[in-house]
Amino acid sequence: MKRKICKALICAALATSLWAGASTKVYAWDGKIDGTGTHAMIVTQGVSILENDLSKNEPESVRKNLEILKENMHELQLGSTYPDYDKNAYDLYQDHFWDPDTDNNFSKDNSWYLAYSIPDTGESQIRKFSALARYEWQRGNYKQATFYLGEAMHYFGDIDTPYHPANVTAVDSAGHVKFETFAEERKEQYKINTAGCKTNEAFYTDILKNKDFNAWSKEYARGFAKTGKSIYYSHASMSHSWDDWDYAAKVTLANSQKGTAGYIYRFLHDVSEGNDPSVGKNVKELVAYISTSGEKDAGTDDYMYFGIKTKDGKTQEWEMDNPGNDFMTGSKDTYTFKLKDENLKIDDIQNMWIRKRKYTAFSDAYKPENIKIIANGKVVVDKDINEWISGNSTYNIK
């Protein structure tokens, strides 16, 4: 929030130094706002690979949903590049990084970073946007669902690069931007058209084995990220040759395309079969995705909280306070809440609420537009609010 002025200024100074050291934005793979570039190539090829690899015994429902996805291909491409242009994004793209060995982005692992650490990572963003995509798909909102799926695949592509899973930023190395440019200029020669097998063979069948979506997604991403990180140290740093970089781009871009095909395959099976990733599972964390109204002065600098009450009468409440400015007019903010009781099921939670508390005597009102709560990879609450919340107030969302 804005009241965190000191560390916000530190973060701004870091952002300034980062931009000063790079001639372009700090992307992992390149992507243009119009849905072109390396990220768009990856998702386009991912769909093409899956189509080429479909075995004859794939269910008709999966084939039908693949056709719907293809009809919305431009939305997939737009979603795949959007996170690099999102006005709500962190200035240093902290949530586009994820070290598969530490489970952190560079805001926790890199010694030069002195501002508030960012809890979101490239890996957690994959799961969040995948959950939103499944939710909208199951409601028949295919265009929005495909855009969300594209966003998920953007982050998947990011953590497959050599630099992002190694938590090497443009502050750490000029190679970050140079390698991205190198790959973008040669991306056509790195396209692949198959994962090397049909969907009734091991690579694809293994993808469907673990019904726990969150656990599967994290470990699936980890495998590809580990390859990317390893390639950074063996072939993609500034000390390596152009031939090394060519090898690094070839391997990691092929992995991005193959991995994307596999992830989309899992998505299509989940929506085709109506799989519920939350059934019978304990809830260890809740993810809130809050949209603030675009109406003038809808944002707030007051303290904001999220709380729950379980059927046994116990309550838990968290402050919602991301580094930098959140709850701004038109913003979309994400918060992750760890539950004290890890034995809870989602049905054990009786009530949920958001609460506003004055920061000063002269409080400003706040107008949230919508809040979605995600548990175990499923949207469990979708609440349209569109009401002004004034003073010290509580708004029940469940």
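Cβ coordinates are placed from backbone N, Cα and C, and glycine is handled just like the others.
Substitutions noted, but not modelled.
Some features that Swiss-Prot has for this protein:
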type    : residues               : note
BINDING : W29, H39, D158         : Zn(2+) 1 binding site
BINDING : D297, G299, D364, A365 : Ca(2+) 1 binding site
BINDING : D321, N322, G324, D326 : Ca(2+) 2 binding site
DOMAIN  : 284-398                : domain 'PLAT'
MUTAGEN : D297 to Y              : Binds less Ca(2+), small decrease in PLC, sphingomyelinase and myotoxicity, increased hemolytic and cytotoxic activities
MUTAGEN : Y303 to F or N         : Increased dependence of PLC on Ca(2+). Dramatically decreases hemolytic, cytotoxic and myotoxic activities
MUTAGEN : D333 to G              : Decreases toxin activity in vivo and against aggregated substrates in vitro. May destabilize interactions between the N and C-terminal domains
MUTAGEN : K358 to E              : Decreases toxin activity in vivo and against aggregated substrates in vitro
MUTAGEN : Y359 to F or L         : Dramatically decreases hemolytic and cytotoxic activities
MUTAGEN : F362 to I              : Dramatically decreases sphingomyelinase, cytotoxicity and hemolytic and myotoxic activities
MUTAGEN : D364 to N              : Increased dependence of PLC on Ca(2+). Dramatically decreases hemolytic, cytotoxic and myotoxic activities
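Fewest Cβ neighbours within 10 Å among the recorded positions H39, K358: this applies to K358.
Using Cα positions, the member of the recorded positions W29, D333, F362 nearest to D326 (Ca(2+) 2 binding site) is identified as D333. Under DSSP, residues within the domain 'PLAT' (284-398) fall into helix, strand and coil as 3 helix, 58 strand, 54 coil. It is 8 Å from the Cα atom of D297 (mutagenesis position) to that of A365 (Ca(2+) 1 binding site).
For K358 (mutagenesis position), the nearest of the binding-site residues W29, H39, D158, D321, A365 in terms of C-alpha separation is A365. For Y303 (mutagenesis position), the nearest of the binding-site residues W29, G324, A365 in terms of C-alpha separation is A365. Between the alpha carbons (Cα) of H39 (Zn(2+) 1 binding site) and G324 (Ca(2+) 2 binding site) lies a span of roughly 27 Å. Geometry remark: D158 (Zn(2+) 1 binding site) versus D333 (mutagenesis position), CA distance 20 Å. The shortest Cα-Cα distance between G324 (Ca(2+) 2 binding site) and any of the recorded positions W29, G299, D333, F362, D364 is the one to D333. Annotation note: H39 (Zn(2+) 1 binding site) sits in a helical segment as assigned by DSSP.
Residues A298, T300, T329, Y366, K367 surround the recorded Ca(2+) 1 site, their Cβ atoms falling within 8 Å of the Cβ centroid of D297, G299, D364, A365, which are themselves excluded.
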